[in-house]
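**Student:** The following block contains the structure, expressed as structure tokens.
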Amino acid sequence: MILVLIMVILMMIFIVQSIAFITLYERHLLGSSQNRLGPTKVTFMGLAQALLDGVKLLKKEQMTPLNSSEVSFLLVPGISFIVMYLEWFTLPYFFDFISFEYSVLFFLCLIGFSVYTTLVSGIVSKSKYGMIGAIRASSQSISYEIAFSLYVLCIIIHNNVFNFMCKFNLSLLIVYIPFLIMIIAELNRAPFDFSEGESELVSGYNVEFASVAFVLLFLSEYGSLIFFSVLSSAMFFSFSILASFSIFSILIFIRSSYPRYRYDLMMSLFWFKLLPVSLIMLCFYAVVFYY
């Protein structure tokens, strides 16, 4: 019991540390894509930039909006971070001491629950911008999670297990491209970052958050980004550090290369293109592997 508790605490520390370096790596990649340097002024090659940014955020004052509950204003970002943290326990490659057989079902429950934290954070902020961003996030979640679950079911049928212990197989690569699109939508990353559209919603659902609350939302967002990069590597490439790093880099380059999609086009993409394709793929895998 004590050993498990120590491992859980160490894992949280490692996740937070990885987020610090990943944000620095992202800023350098975005700078390189625009033919400029990233942060280079703080210590050697800007290595302490992410750490000092975190300290600066923690020193900010948290102003609770009028007519909003201070407890819920801090509770919702905390729940968002816990949901992101629990997602990591579905990966048996790292956490054999706590993983279980039906981890895929637990993972689907977590990503279904994560949208409620976004929705409630927009509600408790008592801001029109935050509310619009939260509504967009919830409608986007309803659209993509159905197709996302069907693609995951295709992989379950292919491997005949309910966890993420998968081996590399070329037949799964036809699922990977739509799966990558689903991941971008799940993470609210460009070009599907409608819940945080800066040009129209200032910052979206997190516009009123600062200090510790904003740090928790930031950690949950980038922790999920790292998790889904590792998850894609585990599901399609037998878990490779190089594959995880490459997938994360692809997500960053997509952000730097493509403008924000139009909202109605995104909804039609999910409902009229990706969902029918996922149903066809599910029927195909079911027929091939069970009949």
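Cβ coordinates are placed from backbone N, Cα and C, and glycine is handled just like the others.
At each noted site, the model still has the original residue.
According to Swiss-Prot, the natural variant PRO39 to Ser carries this note: In strain: VT847. According to Swiss-Prot, the natural variant ASN67 to Ser carries the annotation: In strain: VT847. While the structure shown retains the original residue, Swiss-Prot records the natural variant THR90 to Ile with this note: In strain: JU403, JU439, JU516 and JU793. According to Swiss-Prot, the natural variant GLU101 to Asp carries the annotation: In strain: ED3036. Among the natural variants in Swiss-Prot is ILE123 to Val, noted as: In strain: BW287. Swiss-Prot documents VAL175 to Ile as a naturally occurring variant and attaches the note In strain: BW287, ED3033, ED3034, ED3035, ED3037, ED3092, ED3101, EG4181, EG4207A, HK104, HK105, JU403, JU439, JU516, JU725, JU793, PB800, PB826 and VT847. Record note (Swiss-Prot), natural variant ALA243 to Val: In strain: ED3033, ED3034, ED3035 and ED3037. The unchanged residue is displayed. While the structure shown retains the original residue, Swiss-Prot records the natural variant SER244 to Ala with this note: In strain: BW287, ED3033, ED3034, ED3035, ED3037, ED3092, ED3101, HK104, HK105, JU403, JU439, JU516, JU793, PB826 and VT847. One natural variant named in Swiss-Prot is ILE247 to Met, and its note says In strain: ED3092 and ED3101. Per Swiss-Prot, natural variant ILE250 to Met is noted as: In strain: JU793.
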**Student:** Given the variant positions VAL175, ALA243, ILE247, state which is nearest to ASN67 (variant position) when distance is taken between Cα atoms.
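**Tutor:** Among VAL175, ALA243, ILE247, ILE247.
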**Student:** Where does ILE250 (variant position) sit in DSSP terms: helix, strand, or coil?
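**Tutor:** Reduced to three states, the DSSP call for ILE250 (variant position) is helix.
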**Student:** At the Cα level, what's the spacing in Å between ALA243 (variant position) and GLU101 (variant position), rounded?
**Tutor:** 24
**Student:** Within 10 Å of the Cβ of SER244 (variant position), how many other Cβ atoms are there?
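**Tutor:** SER244 (variant position) is surrounded by 20 other Cβ atoms within 10 Å.
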**Student:** Give me the non-local Cβ neighbours of VAL175 (variant position): same chain, 6+ apart in sequence, Cβ-Cβ under 8 Å, ordered along the sequence.
**Tutor:** TYR151, CYS154, ILE155, PHE236, MET281
**Student:** What Cα-Cα separation, expressed in whole Å, is found between SER244 (variant position) and ILE250 (variant position)?
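**Tutor:** So the Cα of ILE250 (variant position) lies 10 Å away from that of SER244 (variant position).
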**Student:** When you rank THR90, ILE123, ILE247, ILE250 by Cα distance to GLU101 (variant position), which of the variant positions ends up on top as the closest?
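**Tutor:** Comparing Cα positions, the closest of these variant positions turns out to be THR90.
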**Student:** Roughly how many Å lie between the Cα atoms of ILE123 (variant position) and ILE247 (variant position), rounded to a whole value?
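**Tutor:** Given the Cα positions, ILE123 (variant position) is 33 Å from ILE247 (variant position).
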